[in-house]
Amino acid sequence: MDRRRMPLWALLLLWSPCTFSLPTRTATFERIPLKKMPSVREILEERGVDMTRLSAEWGVFTKRPSLTNLTSPVVLTNYLNTQYYGEIGIGTPPQTFKVIFDTGSANLWVPSTKCSRLYLACGIHSLYESSDSSSYMENGSDFTIHYGSGRVKGFLSQDSVTVGGITVTQTFGEVTELPLIPFMLAKFDGVLGMGFPAQAVGGVTPVFDHILSQGVLKEEVFSVYYNRGSHLLGGEVVLGGSDPQHYQGNFHYVSISKTDSWQITMKGVSVGSSTLLCEEGCAVVVDTGSSFISAPTSSLKLIMQALGAKEKRIEEYVVNCSQVPTLPDISFDLGGRAYTLSSTDYVLQYPNRRDKLCTLALHAMDIPPPTGPVWVLGATFIRKFYTEFDRHNNRIGFALAR
């Protein structure tokens, strides 16, 4: 395959990508190993990049609907903070790509060899080459997803896609325009949306729906485990069931509150013993593609006030690291049960930071109606609570991770 080589300056700039374990197959369900890598934000923080200036110049890298799309994808994932990636194959023979498994979207896309050399980010990622695949079929329809001030743009193609040992024929995006930020520093190549068909740009049937149509899974569910440790073995996605080795007790299920979205209703947010928000109910999406917990700005300010946190710069609230052991718990009422995060769950400590400040893994995100306002429970929450997404019963299950 004629893949683009990473320029020498890029090799010096970036850390080397990590090698992924191959998926292992069982008789009842499929496992996709995940690895945890430094997020783009962490890389920039360690290099002393001013995130305030970066945000002003490049915008917030949160996906929003394509202006040319007739559907309305949920506006969720902030890929600037994403850390967990798995491996899939596209084509015959398979071409390997590292992707985010993202419940906040429904499309699969990867960079293409047809990406212009003007887009430097394409040069450091694995690129799909259709001529190397005997199972490729041309589609050619335009494909666009907007990200703040940038966009991911290309065209649709069809080929065999292998996920966790299961192969389906899939329409996906070949990306030919890839923004420099955040993808120049991102360790993942593309995104595999695990959302519902109504969220898909271009009316494409999502990968998981194609898998369900084969009837090969024991159950019409998938589950996500994110390791809380700092090592690279970051967790796993299980198709068709869940893995009791990674959770304790039983699942508590909450029905989805919005058709065709992994959205549920939250009936309270407490800091310490005080319920501050959402007693009348708030919409919340459980999003595997987001690293942090996101809330409307007005709600986040109340939480930060209760925690005594200060806004250091755009999208970053901090506390003195010496305060972390004394910070109160934050609890989320989901389906009549409190899911509690301690300060060690929601505070990030960067070892190389010199100002002795710790960052809170909560961000502001304001989404206008009709989609919003909405909260997002990302990896900060999922690391504590093993999560099962049940398509058959339209519900999400939570169990304490271990």
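Every residue, even glycine, has its Cβ placed from backbone N, Cα and C.
So, quick note: what you're seeing has the original residues, none of the substitutions.
The active site feature in Swiss-Prot is assigned to D102 (among others); the stated evidence is sequence analysis. In the three-state DSSP reading, D102 (active site) counts as strand.
Here Swiss-Prot flags D287 (among others) as active site. Under the DSSP three-state reduction, D287 (active site) is assigned to coil, being neither helix nor strand.
Marked as domain 'Peptidase A1' by Swiss-Prot: 84-399.
Swiss-Prot documents W58 to R as a naturally occurring variant and attaches the note In allele Ren-1D.
Under natural variants, Swiss-Prot gives T68 to I with this note: In allele Ren-1D.
Secondary structure at S160 (variant position), taken from DSSP and collapsed to helix, strand or coil, is strand. There are 19 other Cβ atoms within 10 Å of the Cβ belonging to S160 (variant position). Under natural variants, Swiss-Prot gives S160 to V with this note: In allele Ren-1D; requires 2 nucleotide substitutions.
Looking at Swiss-Prot, the entry for natural variant E315 to D says: In allele Ren-1D. Just so you know, the Cβ of E315 (variant position) picks up 21 other Cβ atoms within 10 Å once every protein chain is counted.
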Discussion item. By a 10 A CB contact count over all chains shown, which of the active-site residues listed here is most packed: D102, D287?
Written reply: D287
Practice prompt. To the nearest whole angstrom, state the Cα distance for the pair D287 (active site) and D102 (active site).
Written response: 7
Response to the item:
E315 (variant position), DSSP three-state class -> coil
